[in-house]
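Swiss-Prot annotations:
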MUTAGEN   THR168 to Pro  Complete loss of carbohydrate binding
Amino acid sequence: STLEVRSQATQDLSEYYNRPYFDLRNLSGYREGNTVTFINHYQQTDVKLEGKDKDKIKDGNNENLDVFVVREGSGRQADNNSIGGITKTNRTQHIDTVQNVNLLVSKSTGQHTTSVTSTNYSIYKEEISLKELDFKLRKHLIDKHDLYKTEPKDSKIRVTMKNGDFYTFELNKKLQTHRMGDVIDGRNIEKIEVNL
């Protein structure tokens with residue numbers, strides 16, 4: 001097999017989607033301007049609002065928030081800076097998952113052949129941000145399906161809701177910052193399809 005040279009863009013995507021993430025639950029966040037500050041175990045996290053989340057989170061103190069954090073920038077600074085990913089904490093105690101959905105991954109293996117794998121994908125939040133969904137799904141594809149070992153070309157993830165609405169993540173670029181604050185109802189996800 002020939003070794004493909006990966007573009008810088010693909011290497012950057014691989015680096016970003018392999019970053020550690022933090023899933024902070026049930027915190028209060030303080031909004032000033034377009035930044036919400038969370039303190040968790042003496043660690044400060046500043047989250048920028050870049051999209052529709054600007055209209056949802058009020059100035060001052062906000063209770064019962066979860067935040068999905070991926071550090072932006074590559075500095076070694078002590079502060080965590082992240083974008084979007086804020087959702088309301090689950091209203092109901094769920095023993096395990098909020099729901100399991102079918103994750104279908106199609107991967108071209110030759111000129112006219114495609115391998116398809118189907119797995120259960122667990123959703124743990126009633127309200128889930130596109131940031132978290134996108135990040136964890138790509139992480140799964142990196143770990144299980146060699147995403148970013150080669151150029152992603154026009155690979156996509158498509159999340160379909162029970163009402164027929166859908167959300168698309170293009171795998172050849174990072175999720176746009178203004179979408180990182182978009183939130184959907186995790187209970188209403190019908191299925192997730194990936195074309196690699």
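Yeah, the Cβs are placed from backbone N, Cα and C, and that goes for glycine too.
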Around the Cβ of THR168 (mutagenesis position), other Cβ atoms within 10 Å, all chains included, total 9
If H, G and I count as helix, E and B as strand, and all else as coil, what does DSSP give for THR168 (mutagenesis position)?
-> strand
